[in-house]
Amino acid sequence: MASNAARVVATAKDFDKVGLGIIGYYLQLYAVELILSEEDRSQEMTALATELLDTIEAFKKEIGGESEAEDSDKSLHVMNTLIHDQEKAKIYMLNFTMSLYNEKLKQLKDGPWDVMLKRSLWCCIDLFSCILHLWKENISETSTNSLQKRIKYCKIYLSKLAKGEIGSSDEKTLDYADFADDSEEIKDEDVDHQTSDLENNNNDKVEGLAPKDQTTSYEPVDEVPEFIDDADSVNEEEQTVDKNEDAITKDEQQVVKKEVDLTRPSAPSEPAAAEHKSYTKDELTKIMDRASKIEQIQKLAKYAISALNYEDLPTAKDELTKALDLLNSI
């Protein structure tokens, strides 16, 4: 779980760097909930969650304040809308993630089969998992199954890439036709329908932010892009997921080690979109406030012990009094 959260944080920072702060915003929210759902989280991860909450609040205030200015850019108004309108935010995240996923399917066929392809597939896994977690109450069962299926496909592709089964001149290359499913429509009809309804029923459309690719910003995507599904020989492929877990784990460790040095990666677990409890903003604040107070109490106790070592009784008494006051406030 810790390695998953660390990877999500690294991905969020990448999106911030390329001007897609709203994607990073929701990935950070997802990372906080991943960390808080871990009962045995380390102090480092607790501190990371606190830092993320501060970053999230600062981003909301910055966007909210700038969007209210008379000469503010239209994109700021859009981002402010995406922060406060969860239905529009869900559609935007779905639209972006499916665009990225579809682009990576084409790259799996044509190449290059480089480290960025692997990183992008992990990015798709994190984005799909984020959507399932943050909006699980507002996503149909059909869409949920569809997104979970694509997470499995991404893991299968990562395993094949790690073992050299895709893009290697000495091994069997990917036959793109193997993953075309004639039984399904090319487009994801459920999400396409949601997007159309949203645009028809709201005068203030969500536009101007959906990128054509991961590195460009503020280009509109009018509809969910064409989606090439991958379901021929699904049973055979899905049975290989568990067998290929070691190869996937090794690949993830290489990616996380390059991106962030927060914790040692462990074998990735299945995205827990429906397993984690969702917290309200007030609940998150209370949890982090309690953790912060406990950490402060520990520091004050250390100061008191240090003062006692030097027989500085007044300072020791003062520090212990502060610690006791904080303890009583919990």
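From the backbone N, Cα and C atoms, a Cβ is placed for every residue, glycine too.
All protein chains considered, the CB of Trp122 (mutagenesis position) has 23 other CB atoms within 10 Å. One mutagenesis experiment named in Swiss-Prot is Trp122 to Ala, and its note says Abolishes interaction with VSP60 and DID2.
A 10 Å cutoff on Cβ-Cβ distances gives Lys299 (mutagenesis position) a total of 13 other Cβ atoms nearby, all chains included. While the structure shown retains the original residue, Swiss-Prot records the mutagenesis experiment Lys299 to Ala with this note: Abolishes interaction with VSP4.
For the mutagenesis experiment Lys302 to Ala, the note given by Swiss-Prot reads: Abolishes interaction with VSP4. Following the DSSP three-state reduction, the secondary structure of Lys302 (mutagenesis position) is helix.
Quoting Swiss-Prot on the mutagenesis of Tyr303 to Ala: Abolishes interaction with VSP4, no effect on dimerization.
Record note (Swiss-Prot), mutagenesis Glu311 to Ala: Abolishes interaction with VSP4 and dimerization. The unchanged residue is displayed. Around the Cβ of Glu311 (mutagenesis position), the number of neighbouring Cβ atoms within 10 Å comes to 7.
Contacts of Asp312 (mutagenesis position) defined by a Cβ separation under 8 A and a same-chain sequence distance of 6+ are given as none. Under its mutagenesis entries, Swiss-Prot includes Asp312 to Ala with the note: Abolishes interaction with VSP4 and dimerization.
Sequence-distant contacts (6 or more apart, same chain, Cβ under 8 Å) of Leu320 (mutagenesis position) comprise Leu300, Ala301, Ala304. Under its mutagenesis entries, Swiss-Prot includes Leu320 to Glu with the note: Abolishes dimerization.
Record note (Swiss-Prot) on the mutagenesis of Lys322 to Ala: No effect on interaction with VSP4. Sequence-distant contacts of Lys322 (mutagenesis position), defined as residues of its own chain at least six apart whose C-beta falls under 8 angstroms from its C-beta, comprise Leu300.
Taking Cβ-Cβ distances under 8 Å and a sequence separation of 6 or more, the neighbours of Leu327 (mutagenesis position) in its chain are Ile297. Swiss-Prot lists Leu327 to Glu among its mutagenesis entries, and the accompanying note reads: Abolishes dimerization.
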Exercise. Can you see whether DSSP assigns Glu311 (mutagenesis position) to helix, strand or coil?
Key: coil
Practice problem: Determine the Cβ neighbour count for Tyr303 (mutagenesis position): the number of other Cβ atoms within 10 Å of its Cβ. | Solution: 17
Quiz prompt | Chain-internal residues near Lys302 (mutagenesis position), provided their CB is under 8 angstroms and they sit 6+ positions away | solution = none
Practice problem: Please name which of the mutagenesis positions listed here, Lys299, Tyr303, Glu311, is nearest in space to Trp122 (mutagenesis position), Cα against Cα. | Solution: Lys299
